[in-house]
Amino acid sequence: MTNKDNPKFHTISTEYIDYLREADSKVPFNKDEQHSRPYVGVLEKINGHDYFVPLTSRNDKNFNSQVSVKLFDNDEKRIGVLLVNNMIPVPEKECKEIDIAEKTAADPQYGNLMLKQYLFLKENMDRVTNKVEKVYKDVTVQGKPSHKQKFLKGVCCDFPKLEEKCQEYKERDQAKERDKARRIAYMRQMGRER
């Protein structure tokens with residue numbers, strides 16, 4: 001998980017992304033395998049879940065500042081956008097940390113972009129965390145929502161629904177692990193009886 005002094009990039013398994021997309025079409029697709037969409041881990045659990053915020057390098061689109069954090073290099077050139085509205089809860093087993101040095105060795109241009117994004121995030125994680133917490137709170141508010149909250153609910157993933165799906169996925173995965181352990185134990189038992 002990320003800490004304030006060391007933000008980390010992760011990839012999320014396509015299988016898990018596709019699973020969430022069945023429940024909420026606002027969950028962004030993963031990209032190709034060469035440059036799978038990077039996510040930034042949020043500093044602390046939200047409602048008991050580890051949330052990850054997708055990062056895009058697209059600069060040809062205007063992003064609403066209420067639900068995104070724009071990243072800039074030292075020359076004030078936009079180098080990416082965190083899409084807070086599309087953040088998702090992810091089980092630990094479904095995310096993998098990205099090694100920026102490996103990315104740089106494989107694709108220097110992409111690796112250097114990620115390094116610039118990392119440096120920006122390192123200086124601005126408090127701002128990112130505050131935005132994430134505010135958006136989450138506004139989207140999950142109970143009672144009659146304000147105009148802003150209605151807007152946010154319309155452009156953000158359905159966080160409560162995704163949390164349910166995340167929990168179901170974890171439970172399904174645990175059941176698979178138990179079944180696998182039972183099969184292995186059974187096979188060992190059968191081997192001893194021969």
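In case you wondered, yes, glycine gets a Cβ from its N, Cα and C as well.
Counting only same-chain residues six or more apart in sequence, the Cβ atoms lying under 8 angstroms from the Cβ of Phe29 (mutagenesis position) belong to Ile17, Arg21, Arg37. Swiss-Prot documents Phe29 to Ala as a published mutagenesis change and attaches the note Overexpression no longer inhibits growth in E.coli.
Here the residue is the original one, while Swiss-Prot reports the published mutagenesis Lys31 to Ala with the comment Overexpression no longer inhibits growth in E.coli. Residues within less than 8 Å, Cβ to Cβ, of Lys31 (mutagenesis position) and separated from it by at least 6 positions along the same chain comprise Arg37.
Quoted from Swiss-Prot for the published mutagenesis Ser57 to Ala: Overexpression no longer inhibits growth in E.coli. For Ser57 (mutagenesis position), the same-chain residues lying six or more positions away in sequence with a CB closer than 8 A to its CB are Ile79, Gly80, Leu113.
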